[in-house]
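Visitor: Okay, so Swiss-Prot annotates it like this:
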- 28-122: domain 'HTH La-type RNA-binding' (DOMAIN)
- 125-203: domain 'RRM' (DOMAIN)
- 450-563: domain 'xRRM' (DOMAIN)
- Phe44 to Ala: Reduced binding to U6 snRNA without affecting binding to 7SK RNA. Reduced 2'-O-methylation of U6 snRNAs (MUTAGEN)
- Tyr128 to Asp: Loss of 7SK RNA-binding and marked decrease in 7SK RNP complex formation (MUTAGEN)
- Glu130 to Ala: Decreased RNA-binding (MUTAGEN)
- Phe168 to Ala: Does not affect RNA-binding (MUTAGEN)
- Phe451 to Ala: Does not affect binding to the 7SK RNA (MUTAGEN)
- Arg472 to Ala: Does not affect binding to the 7SK RNA (MUTAGEN)
- Tyr483 to Ala: Reduced binding to the 7SK RNA. Does not affect binding to U6 snRNA (MUTAGEN)
- Arg496 to Ala: Strongly reduced binding to the stem loop 4 of 7SK RNA (MUTAGEN)
Amino acid sequence: METESGNQEKVMEEESTEKKKEVEKKKRSRVKQVLADIAKQVDFWFGDANLHKDRFLREQIEKSRDGYVDISLLVSFNKMKKLTTDGKLIARALRSSAVVELDLEGTRIRRKKPLGERPKDEDERTVYVELLPKNVNHSWIERVFGKCGNVVYISIPHYKSTGDPKGFAFVEFETKEQAAKAIEFLNNPPEEAPRKPGIFPKTVKNKPIPALRVVEEKKKKKKKKGRMKKEDNIQAKEENMDTSNTSISKMKRSRPTSEGSDIESTEPQKQCSKKKKKRDRVEASSLPEVRTGKRKRSSSEDAESLAPRSKVKKIIQKDIIKEASEASKENRDIEISTEEEKDTGDLKDSSLLKTKRKHKKKHKERHKMGEEVIPLRVLSKSEWMDLKKEYLALQKASMASLKKTISQIKSESEMETDSGVPQNTGMKNEKTANREECRTQEKVNATGPQFVSGVIVKIISTEPLPGRKQVRDTLAAISEVLYVDLLEGDTECHARFKTPEDAQAVINAYTEINKKHCWKLEILSGDHEQRYWQKILVDRQAKLNQPREKKRGTEKLITKAEKIRLAKTQQASKHIRFSEYD
């Protein structure tokens, strides 16, 4: 009994050790690639090319006395978040870095060498690329341009509103020679591309950019249509194949199966069966899907049988003959090659060699497809800068002409208002009086509404009041309303009228209003009225003090031009009504 219990304990111990080993194996994590990616990313951030352009990181280094930056700052970057959020793992990855070094605690890093001055030949080493794919990223550009040399920095501008790439990028190389090589080898713009290079998109702030996804969706729809058509063609071919197979199977079934029937059959019956077989062969060869290249007679028989038929069938027959001739040529070549190989060695060895050759050819074709020419336009940055200057000069000229046209339109409109039918002195005096009244009204508006007692009516409802427009319309049917102070969902509101008489008229018409709406109406007076007038002034001041977007330069001109264009279109679209007497 003791021996049995001892054996059981040993078995249990062995099982537990095995389980521990399995757990240890599972715990082991492979982080070589992650460590390499972390080291590469941090080396780029602290490299000369990036630090000369990255103001934020440069300021963080300059703030510290020793030039150290906390690893927690790197963890806050989005690209590092994708790799890891563990500071210890980052420290482990940077131990053998050639660009940065760790402090004694392993929580901070700094550059090994101090940052020098910005190189003067930066623009000469940089190339401008356009006609990029819509979903372009840094890794794609690095893979394409890495063939020409060591890529130091990549800049892909994006739209702020949508986040889509603008369709161009800047690639900085290590040397001028590498940049020149990239311009020489990768500058292959397609025929459809515009003649002049350079994309200078100018969009108004907060204005939606024409979505690129719409174009992509259209392309996807086209692809789907193409696939559907292909599938339909394949189905049609399969149906044709099925019909041909069924016809062949029918002919096979018609043949005699028993041996007794074969002996009893006469010679004329054999001749008929031979003719039927020939017809079957002709039918099989007439189908474009089933190619029988070895049987040359079938194609000639097809030509003889299909000659008296219609023109459409003749065209089909020509295509079939072409296919048959191509297949026969291929077979001839194979026959010649097999005859030569018979002299040299066995047929099996030759077939193996042929298959190998075919595989090699396929692989070569695939490699060629992989090394296809990418349709890009590549220029030097200095050339792009010249194009940018040209574009800005054109923009300046166009804006100047737009400014002139706007001023001309304004002057013409003023002339039209002033000129017209010759006016009397009395009419002129009336005009001047009206102008003075307008000026006084403008002054009043500038100071705000003046205090008038008995003008404000308070409206109370058991349910939430309808919209401001509906309240205004119901009150305006009785007397003129200047303003309705109402927030959405409120049960109380205030209406301001022009004169106390107008407010009193609304109170008098309470019975009419109460039929449609269950409202309580009262004119404010005393302290309540004074408090409300103070509220009006405070609200007005708050509204005036709100920050406004200042439109300047090209934006201001474009908005003015748009307003003029809209006014002209509205005038043009007006319906001209003729009276009965015209």
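Keep in mind that glycine also has a Cβ here, set from the backbone N, Cα and C atoms.
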Visitor: Return the residue, from the listed mutagenesis positions Phe44, Phe168, Phe451, Tyr483, with the maximum count of other C-beta atoms within 10 angstroms of its C-beta.
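Guide: Comparing the mutagenesis positions Phe44, Phe168, Phe451, Tyr483, the most crowded Cβ belongs to Phe168.
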Visitor: Which of the mutagenesis positions Phe44, Tyr128, Tyr483, Arg496 has its Cα nearest to the Cα of Phe168 (mutagenesis position)?
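Guide: Smallest Cα separation from Phe168 (mutagenesis position) among Phe44, Tyr128, Tyr483, Arg496: Tyr128.
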Visitor: Pop the Cα-Cα gap between Phe44 (mutagenesis position) and Tyr483 (mutagenesis position) into the table, whole Å please.
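Guide: Answer for this pair: 62 Å between alpha carbons.
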Visitor: Around the C-beta of Tyr128 (mutagenesis position), how many further C-beta atoms are within 10 angstroms, looking at every protein chain?
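Guide: By my count, 23.
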Visitor: Mind checking how the domain 'HTH La-type RNA-binding' (28-122) divides into helix, strand and coil residues in DSSP?
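Guide: Per-class counts: 45 helix, 9 strand, 41 coil.
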Visitor: Does DSSP give Phe451 (mutagenesis position) helix, strand or coil?
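Guide: Its secondary structure by DSSP: coil.
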Visitor: Which of the mutagenesis positions Tyr128, Phe451, Arg496 has its Cα nearest to the Cα of Arg472 (mutagenesis position)?
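Guide: Closest recorded candidate to Arg472 (mutagenesis position) by Cα: Arg496.
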Visitor: Most Cβ neighbours within 10 Å: which of the mutagenesis positions Arg472, Arg496 is it?
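Guide: Buried the deepest by this measure is Arg496.
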Visitor: CA-CA, which of the mutagenesis positions Phe44, Phe451, Arg496 lies nearest Tyr128 (mutagenesis position)?
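Guide: For Tyr128 (mutagenesis position), the spatially nearest of the mutagenesis positions is Phe44.
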Visitor: Around Glu130 (mutagenesis position), how many other CB atoms lie within 10 A of its CB?
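Guide: That number is 19.
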Visitor: Need the DSSP three-state call for Arg472 (mutagenesis position) to compare against my parser.
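Guide: Looking at the DSSP assignment, Arg472 (mutagenesis position) belongs to a helix.
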Visitor: Mean pLDDT over the domain 'HTH La-type RNA-binding' (28-122): what is the value?
Guide: 87
Visitor: Could you give me the DSSP helix, strand and coil counts for the domain 'RRM' (125-203)?
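Guide: Within the domain 'RRM' (125-203) the tally stands at 19 helix, 18 strand, 42 coil.
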Visitor: Cα of Arg496 (mutagenesis position) to Cα of Phe44 (mutagenesis position): how many Å, rounded?
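Guide: Each residue's Cα considered, Arg496 (mutagenesis position) and Phe44 (mutagenesis position) end up 66 Å apart.
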Visitor: Could you state the whole-number distance in Å separating the C-alpha atoms of Glu130 (mutagenesis position) and Phe451 (mutagenesis position)?
Guide: 65
